[in-house]
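Novice: Sharing a structure below in structure tokens format, with a few things to ask.
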Amino acid sequence: MGVPSFFRWLSRKYPKIISPVLEEQPQIVDGVILPLDYSASNPNGELDNLYLDMNGIVHPCSHPENKPPPETEDEMLLAVFEYTNRVLNMARPRKVLVMAVDGVAPRAKMNQQRARRFRSARDAQIENEAREEIMRQREEVGEIIDDAVRNKKTWDSNAITPGTPFMDKLAAALRYWTAFKLATDPGWKNLQVIISDATVPGEGEHKIMNFIRSQRADPEYNPNTTHCIYGLDADLIFLGLATHEPHFKILREDVFAQDNRKRNNLKDTINMTEEEKQFLQKQNSEQPFLWLHINVLREYLSAELWVPGLPFTFDLERAIDDWVFMCFFCGNDFLPHLPCLDVRENSIDILLDIWKVVLPKLKTYMTCDGVLNLPSVETLLQHLGSREGDIFKTRHIQEARKKEAFERRKAQKNMSKGQDRHPTVATEQLQMYDTQGNLAKGSWNLTTSDMVRLKKELMLANEGNEEAIAKVKQQSDKNNELMKDISKEEIDDAVSKANKTNFNLAEVMKQKIINKKHRLEKDNEEEEIAKDSKKVKTEKAESECDLDAEIKDEIVADVNDRENSETTEVSRDSPVHSTVNVSEGPKNGVFDTDEFVKLFEPGYHERYYTAKFHVTPQDIEQLRKDMVKCYIEGVAWVLMYYYQGCASWNWFYPYHYAPLATDFHGFSHLEIKFEEGTPFLPYEQLMSVLPAASGHALPKIFRSLMSEPDSEIIDFYPEEFPIDMNGKKMSWQGIALLPFIDQDRLLTAVRAQYPLLSDAERARNIRGEPVLLISNKNANYERFSKKLYSKENNNNNVVVKFQHFKSGLSGIVSKDVEGFELNGKIVCPIQGGSLPNLSTTLILKMSYRLIPLPSRNKSIILNGFIPSEPVLTAYDLDSIMYKYNNQNYSRRWNFGNDLKQNIVPVGPKGITQYKPRTGGYRAFFYFAELSRNNVQPAHNYGRNSYNSQPGFNNSRYDGGNNNYRQNSNYRNNNYSGNRNSGQYSGNSYSRNNKQSRYDNSRANRR
């Protein structure tokens, strides 16, 4: 989700929420790599359910950052299998595995998908042009480029969208690989695998959320089920908190470890040797992973969100929901973030401070089970609005200081390298001589870049080649025309700037030339607008200038928002910004409206709406009211989406920008209602989000709608579109100002083509259902196979409802819509990889549906749960409550949890911060079963702190009294001694005399 740097900020502020994954390495015997034993105990602790957001796996496998991309789609799918298998060997779920692929998204998400895919197509075009230029330069120096390399084009990642042939092949491949593992891996015998492919509407992570909500509604659900979700998106943290499941963690790659990796640019990957590819493959396979523990985050938040003196009872679950809601204002995939809020500037802390001030004055919390309390929200935003001007001024001062500090460090670095000299001026007049040494008539005006590019022609021209002389003269005349209006004063100014910033003079002059090209293009466009109003060509020189910036921006994006370089390297890496025409708005190019708005100066309110919406001052008030109404509807929709499911498939926010915080007033009595509607079909979404350049992913009958000038919806697919940097530094952070889709016009045009679809194309344009696959060792195999696939039963409408107790899964199953047979065969859909066809005698495949929720989902901890042992020390809690770190989060690249802290004991507790009672009859039977089977509870984080005896570290369960005799290492929950040694005893924890204050704070809370 669109919350840049949220994970980085969160892990720095709450360092103990993360810990490294303990990954077993396969053994190598006689050069053969032996697979890991999936059934062996997990060094990270046992896990019940694992959820995979498959798009987070497919994308990096299709275009990896540290190695050349796969040559074919089959290689991509094999890479997906390998990566998924590695994740499963780390997590080792024992009961349920859910693979969720993004299906058709709500309209609110489509706008963001549309912007991403249009920019992705543009980046792919730039990369292809860069490849061609690199190959041309290499051929000029005599290098031979193979035809296979020359003709290869970058694979279009926009194919990873529901309805494309690739997604259809991905679904078949996942079903095959799951069946293969169930049939061949003994460790999978009890695993139940649900695959929700792209034909099932909804985003992958929210399909997972719907699954968890459905399981919690089952009366037989075990409240101590352990959950883990894999993915890099920031919203997975919100989703983990929104489930209110106490045993939840997130598995993700360690992005901190990536920072020191060598990254390969475009030139490196064109003619890479096999040895280099194998090295990168090994380096990529060694990418470390880490856990993010939601239960530890809840511990931090229990201290962070504590507010004394409330007129109502403090409820941690409601407070966490309010915290999640406030984070939405800093960024999400459905709404633009408020201009005054940025996670990197500790905006969440600003909102939290306001929340703590206003909460005692309110009657209740801001949210309840995903529903907003609008008067409370208005109070919060009004207080934020009163701080908005100061926030903008502080941001401007900090950015100026960072820029000054960077330039100072850069100058010192250059001086130490002897680079503080006057920059070399590019040769402006290059004299040419004939073969007899006579001076040629006239003179050439060539830049250094021209001389490098025309090196071969210059050599031939010196030898008297007329064709080469003509080509060089053509470039010289072109430069003369461009330099005609640039005065000597401007040249001197460029030299001065180059001296001041240590930039290359040629680059500064090139920018001046390109700026003039912008003016010439604009004049030509106005003259020829009657002839051609839609086709605007970009000059070759502009493409060359922007090429390096685009590639560098992609590298910076992969490094995951490296803050220190974001504010400092823009002047070299960001594209040239054009002048903003606030009266009508630019038609293409990259610009920055914030250069005109100047949010840090008085009067920014009117300038903001004038520059970004091109309205007159008289129309601002009406625009403001409508934007505030739509934005509040949006945050209500987002909150409902996270806690209850999609409230409306057709609602979307109809603006590219958010209102200012000072404008949020007068909405407390707003009545918010949503019409649920229905999701688009896959082809309808493809036509909504894909650019014309990606039309190859659609059936041919739709492509003319995207490219023909007489198409009734041609205006939805602009070839050029403006990008507003909106005050950001890197090009990927800019806002693509694309026209919003008119749903009625689009659906009318698309549905008129449906009768022309082939059967195969029509099969990809459906709303499907998830499938459930189990092995013949599963507890439900006999029941399901007999009722659904027996020869005596020919009724295709038979459904079987089953509940959680027997297998840890509940739902409704029916016959597989693809015609699964008990004695059939599953054909491998992938060429290569030596994967065999499978017999279906060892597995069972069924259509799967969730049990409908009887009522609204409640945001509570379920009765009968068993809390984990606390991980945080008194000092950790004090540092949050009393802000010892003063908001300077300095964890850097170290883990808050080391390996020892990752292995924490888990056991029943008599005193807990949660309101529902602990234990109960479910816990009694749960522990009785554990004792009989001599196994560890599934919500442990490790095994090293347990001895060979069953139970919880030599503790004894005394009937139903919730009285436990704990090991002396954990007596009275009050720790003392050396914090690093892990040995705790006694009744107090002594650390800088902080314990007394901590005890007093706990007493006050009670």
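Placed from the backbone N, Cα and C atoms, the Cβ positions cover glycine too.
Just so you know, the substitutions we noted aren't modelled in this structure.
So Swiss-Prot has the following annotated:
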MUTAGEN   D235 to A  Abrogates exonuclease activity and impairs termination of transcription by RNA polymerase II
MUTAGEN   H518 to Y  Causes mislocalization to the cytoplasm and suppresses the requirement for XRN1 function
MUTAGEN   L520 to P  Suppresses the requirement for XRN1 function
MUTAGEN   K534 to A  Causes mislocalization to the cytoplasm; when associated with A-535 and A-537
MUTAGEN   K535 to A  Causes mislocalization to the cytoplasm; when associated with A-534 and A-537
MUTAGEN   K535 to N  Causes mislocalization to the cytoplasm and suppresses the requirement for XRN1 function
MUTAGEN   K537 to E  Causes mislocalization to the cytoplasm and suppresses the requirement for XRN1 function
MUTAGEN   K537 to A  Causes mislocalization to the cytoplasm; when associated with A-534 and A-535
MUTAGEN   Y683 to H  In allele TAP1-1; activates transcription of the promoter-defective yeast SUP4 tRNA(Tyr) allele SUP4A53T61
Novice: At the Cα level, what's the spacing in Å between D235 (mutagenesis position) and Y683 (mutagenesis position), rounded?
Specialist: 27
Novice: Under 8 Å Cβ-Cβ from Y683 (mutagenesis position), six or more apart in the same chain: what's there?
Specialist: G163, L698, P699, F702, V750, R764, N765
Novice: Which of the three DSSP-derived classes (helix, strand, coil) applies to Y683 (mutagenesis position)?
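Specialist: It is helical.
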Novice: Around the C-beta of D235 (mutagenesis position), how many further C-beta atoms are within 10 angstroms, looking at every protein chain?
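Specialist: Within a 10 Å radius of the Cβ of D235 (mutagenesis position) lie 24 other Cβ atoms.
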